[in-house]
Amino acid sequence: MSFRGIVQDLRDGFGSLSRRSFDFRLSSLHKGKAQGSSFREYSSSRDLLSPVIVQTSRWANLPPELLFDVIKRLEESESNWPARKHVVACASVCRSWRAMCQEIVLGPEICGKLTFPVSLKQPGPRDAMIQCFIKRDKSKLTFHLFLCLSPALLVENGKFLLSAKRTRRTTRTEYIISMDADNISRSSNSYLGKLRSNFLGTKFLVYDTQPPPNTSSSALITDRTSRSRFHSRRVSPKVPSGSYNIAQITYELNVLGTRGPRRMHCIMNSIPISSLEPGGSVPNQPEKLVPAPYSLDDSFRSNISFSKSSFDHRSLDFSSSRFSEMGISCDDNEEEASFRPLILKNKQPRWHEQLQCWCLNFRGRVTVASVKNFQLVAARQPQPQGTGAAAAPTSAPAHPEQDKVILQFGKVGKDMFTMDYRYPLSAFQAFAICLSSFDTKLACE
């Protein structure tokens, strides 16, 4: 049988599995109505359907050599969306197919492609940028992130990646980030994290449902407002209860724009500065986007075990402290002290005499001048020489990776913005940073 015939039979098999699952749901539904509470013993019909599909599917017992060849060719041929959905479908057939797909399909850092949902929290490619665009809906206070499928700037089609919804509180603003385009809430299973600002819109904290790699049990950085949710009896066991600070974004005060364009700094608590060095990498990349559901009792035990100091961590303070005071404390343990986070700063634009405006080279990806436009590069950090209080810091040597633009964001039309990112940022981190540019800044404009 030719490869084209195998792929055609494979796609037909997906259709038969869908029809079989639909028939099974109907039969289970009628059976549940007849037997009363017997149907309610299962959380969903999917729990019953999965083992049936694995046992009856003719694709489950495919020889590993043939399966490897089929998925390898399919992964190479279906390199772009929407055709890449067939690669995702292969990972949904059974466990053996899923394991083979995980072995063949590489992360975006290596292959430069976004395939599975976990790719949204994995670093982007090192040698190129992943081009995306953000659509803003002012009436609904929502933002949607799409993967560019065409080099054209003003296009309506794209692969949906993430969404966010703005909620204004009395003293702060929150942006809920989700994988669902419509149901954007913290109570949904698609909730990934959030962005929170202070009253002036000058300081932001990015929260993730998964802890950063340098977080220990004695120094967890959690959301202070989540304490009441931890002790509530209405906590859903399917909703990730952790809320960990992975990044801090600061805009320097610039009343009436007297100091020129906006100036911002980003402290990436989950990314070490060593990731930009030769041979460096981002540690502890997630293998699963959302942790597996656990029991309600386990969720209470894991949350109550957090130390009291985790809720009172000073990095959550939105007082008028300086930017340098928002870094990692020297009182932390040796492991955390050795973890020096990556700091990003915006690339300073140049003044154009003829146009009478500040300009940045976006290489054609931004066409409309806006105060929201920015480019982020790695900040050169001083390195201490020797040990002890008398050690004098020395300037770190310039490295080509530190001069590359890691994230750029800009306006191309009404409620349309481009977002391009690369290693070591992930799509989730880049989207959260760009959301901070949308927020109103009373003391920066």
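Backbone N, Cα and C atoms are what each Cβ position is placed from, and that goes for glycine too.
Annotation source Swiss-Prot lists domain 'F-box' at 57-112, citing sequence analysis. The average pLDDT for the domain 'F-box' (57-112) in the predicted structure is 90.
Natural sequence variation is annotated in Swiss-Prot for L114 to I, with the remark: In strain: cv. Lisse. In three-state terms derived from DSSP, L114 (variant position) belongs to neither a helical nor a strand segment and is classed as coil. Residues within less than 8 Å, Cβ to Cβ, of L114 (variant position) and separated from it by at least 6 positions along the same chain comprise P108, L120, I130, L147, K159, L161, A427.
One entry in Swiss-Prot concerns the natural variant Y244 to F. Its note says: In strain: cv. Bretagny. Y244 (variant position) falls within a strand segment according to DSSP.
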Relative to the Cβ position of Y244 (variant position), how many further Cβ atoms are located within 10 Å? 20
